[in-house]
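Reviewing the structure listed below.
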Amino acid sequence: MGFLRRQLREQFEKKKPEALQADIRMISGCQDVQTSADVSNVSSFQLPDPAGNAGGACTSTLLNVLYKDHQTPEDTMSFVELLNKMRENLEAKGFSQVPQLTASHPIDVNDDFDLVPPAATGTRRALLIGINYVGHEQGVLRGCHNDVKNMVEYIKAVHGFEDENITILMDDGEHTAPTHANMIAAYKKIVALSKADDALFCHFSGHGAKIRDDDRGEEDDGYDETLVPIDYHENGMIRDDDLYDILIKPLVQGVHLVCLMDCCHSGTVLDLPYVYKADGNFTEMEIDENFDFKKLLGKFGIDDFDKFGGEALGKINGDALGKVGKDALGKLNKFFG
């Protein structure tokens, strides 16, 4: 990691907004620019008693890696090893998507991975959403219900989640329908119930999309990343800004949230600042070169961005840092004070 990036990370950690003090980690099936596959036959992933023949490539390969690791409890598996094994499994089956980890804190990716962090000694709660878009003329998926069923079996058998603390939304006619309103309500509920030391797990398997940025004008590429509810035609999609406001911002310090997003364009759907990609170019978590500090600060009512050195704090990418050099660091120090 370059000197300026390291300085930026140190300063950001000192003055990070209170809303990012919770321990938040997200595994996504692909980067923002990529799509995530729906697999018609998951038998090659060798899951124990899979709930069906179809499934999402990300969920299926993650479970494959985790079950194998669980069979040898004497061995440990780091974040790096997890993501690399996922990437290798996906490549072996012909998928080009690159799994990545984003987080609210700069995790040491050589530390042991656990879906429930050891520090999470409180209640274990889970919210799982699987949408096959049953009845739609286009975009019907086959594997999302199976993803949820398989993941529920895993978190119960391996991590001790109890049925009373597991919420499932699926468009199968049996569970609560994953409408826009129901998804928002479910995310709000799991946050409202959470207390320090609790472990939260949120899983989404369905369509993700990129749509034109709303009037906040925050996205560098002009697009928001979204989750696609069953009723998106009538009630719209759930934007990354919405997810941040209802799922990330309200979490209290001491809560441990792990999210699995098995959908297209999911790399930054939670707008978290730190990233590690299993593409061979990362050795540690870095501040995402596409992370927008202006967007983050805007969520906390800091509108006079230029006053605090916006040139250096907009999109922190290599070219920008190279152009402003030492002046950038001065502006960063002035901003974080």
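From the backbone N, Cα and C atoms, a Cβ is placed for every residue, glycine too.
These features come from Swiss-Prot:
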- CYS202 to Ser: Severe reduction in catalytic activity (MUTAGEN)
- HIS207: active site (ACT_SITE)
- ASP224, ASP240, ASP241, ASP271: Ca(2+) binding site (BINDING)
- CYS259 to Ser: Severe reduction in catalytic activity (MUTAGEN)
- CYS264 to Ser: Loss of catalytic activity (MUTAGEN)
- CYS264: active site (ACT_SITE)
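Listed in sequence order, ASP224, GLU225, THR226, THR268, VAL269, LEU270, ASP271 are the same-chain residues at least 6 apart in sequence whose CB falls under 8 Å from the CB of ASP240 (Ca(2+) binding site). Here the Cα atom of CYS202 (mutagenesis position) is found 5 Å from that of CYS259 (mutagenesis position). The most densely surrounded of the mutagenesis positions CYS202, CYS259, CYS264 is CYS264 (count of other Cβ atoms within 10 A of its Cβ). The least crowded of the binding-site residues ASP224, ASP241, ASP271, judged by other CB atoms within 10 A of its own CB, is ASP241. Across the structure, CYS259 (mutagenesis position) and HIS207 (active site) are spaced 16 Å apart at their Cα atoms.
A distance of 17 Å separates the Cα atom of ASP241 (Ca(2+) binding site) from that of CYS264 (mutagenesis position). Following the DSSP three-state reduction, the secondary structure of CYS264 (mutagenesis position) is coil. Across the fold, the C-alpha of HIS207 (active site) and the C-alpha of CYS264 (mutagenesis position) stand 6 Å from each other.
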